[in-house]
Amino acid sequence: MKIEEVKSTTKTQRIASHSHVKGLGLDESGLAKQAASGLVGQENAREACGVIVELIKSKKMAGRAVLLAGPPGTGKTALALAIAQELGSKVPFCPMVGSEVYSTEIKKTEVLMENFRRAIGLRIKETKEVYEGEVTELTPCETENPMGGYGKTISHVIIGLKTAKGTKQLKLDPSIFESLQKERVEAGDVIYIEANSGAVKRQGRCDTYATEFDLEAEEYVPLPKGDVHKKKEIIQDVTLHDLDVANARPQGGQDILSMMGQLMKPKKTEITDKLRGEINKVVNKYIDQGIAELVPGVLFVDEVHMLDIECFTYLHRALESSIAPIVIFASNRGNCVIRGTEDITSPHGIPLDLLDRVMIIRTMLYTPQEMKQIIKIRAQTEGINISEEALNHLGEIGTKTTLRYSVQLLTPANLLAKINGKDSIEKEHVEEISELFYDAKSSAKILADQQDKYMK
């Protein structure tokens, strides 16, 4: 007897360095639990982020900036991702790194503006009137051609639609008759017609005719329930950048130039301020009419000290514009020279006039106990068994070196344990691996000792 194991077809996600972060881990009153949702410690920073999430949800935070400042390996990126998780998928979250703005094709400010627009969502509500049912009759009515001659033109189309509740006869425009012909609609088909645009969609043949033929390449659909005339509310989520791109490069065009343009490699073009202004006007009109609502999202700029003085000056204006998202900066620098200047030093590599506009959240170094908890969570995420002794030793290594280094030792130590035929990582495996791989501090120490042997 042969038994086959059926493998799951669901996508296996690669474990990234922040896969374990599921949220900020706050209770109902907004206080941080010691360890929850994959985050450990940093209670003050997490509570501050919780307040920001509440402000974003109540739409009172637009155009403000927050700076996550702290030493490397204290969880700044993890906090930003936790904010994104808390906000959910409906609020746009656009992550970028400070060095992304340097491009040979377009200006630095253009890259910043593009990401600003990516972080602002627009929720468009549309009520569509739809006629839906099975076609019972389809009669085009002809009249004499007004241009003279013997030809005849179609003046209107009479169509009968039937649902489970009743039937309706509609008198339609001749332009819809062309759509009906394109869709090859005939009696017995289930169709729907949009009242606003006159678009016709054939859904399939009604399943009462399913027994008519043995061989047929038709898709049979049930008779629609409810009335023939229905109202459907459709909600679409788009970002302002999507609207910019759609209008910057219009599709179509039958002439040879536009055909060539589509075939050639599209060069990244800049979207002009004029076009953005026009789109803003249309968006504002929609908001005034109540068709759409603006959803200010989050723009996360990691390694913000990589931006130069021109970008920072541009950020002043962008943050104070009428349509601006919430901007979260992250930096692990202390006092350093602002990029693009000769000798101006500033905290976190950000000019003082911009620092004045941001709210700063500090992240502190982890205690050995918190390091152990984080390593334990990482081991669970990666599906690794680890003994208590090995965990304590990794915690000590993390305190002496960095958290990242001790987390990186997990996978090689697990491999070594498997080679030795053990199920879980023991202390000796961790010791052996830490001797094989150097951390940054010990590597720098060796460099200092043997400086004369290396090339200058």
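Quick reminder: no glycine exception, Cβ is built from N, Cα and C everywhere.
The ATP binding site annotation in Swiss-Prot covers Gly70, Pro71, Pro72, Gly73, Thr74, Gly75, Lys76, Thr77 and rests on similarity to another entry. Cβ neighbour count for Thr77 (ATP binding site): 17 (other Cβ atoms within 10 Å of its Cβ, all protein chains included). According to DSSP, Thr77 (ATP binding site) is assigned to a helical segment.
For the mutagenesis of Lys76 to Met, Swiss-Prot gives this note: No effect on interaction with NOPCHAP1. The structure shown keeps the original residue. Note: Lys76 (mutagenesis position) has non-local neighbours Leu68, Ala69, Gly70, Asp302, Ala330, Asn332, Thr363, i.e. same-chain residues 6+ apart with C-beta under 8 A of its own C-beta.
Its Cβ taken as reference, Asp302 (mutagenesis position) is surrounded by 20 other Cβ atoms within 10 Å in the chains shown. For the published mutagenesis Asp302 to Asn, Swiss-Prot gives the following note: Abolishes ATPase activity; inhibition of MYC- and CTNNB1-mediated transformation.
Quoted from Swiss-Prot, the note on the mutagenesis of Glu303 to Gln is: Reduces ATPase activity. Decreases interaction with NOPCHAP1. No effect on formation of RUVBL1-RUVBL2 heteromeric complex. Glu303 (mutagenesis position) falls outside any helix or strand according to DSSP and counts as coil. Cβ-based neighbour count (10 Å, all protein chains) for Glu303 (mutagenesis position) stands at 19.
Sequence-ordered, the extra residues of this chain that approach the ATP site, with Cβ no more than 8 Å from the Cβ center of Gly70, Pro71, Pro72, Gly73, Thr74, Gly75, Lys76, Thr77, are Asn332, Thr363. Most other Cβ atoms within 10 A: among the binding-site residues Gly70, Pro71, Pro72, Gly73, Gly75, that distinction falls to Gly75. Its own atom aside, the Cβ of Thr74 (ATP binding site) has 22 Cβ atoms within 10 angstroms in the protein chains shown.
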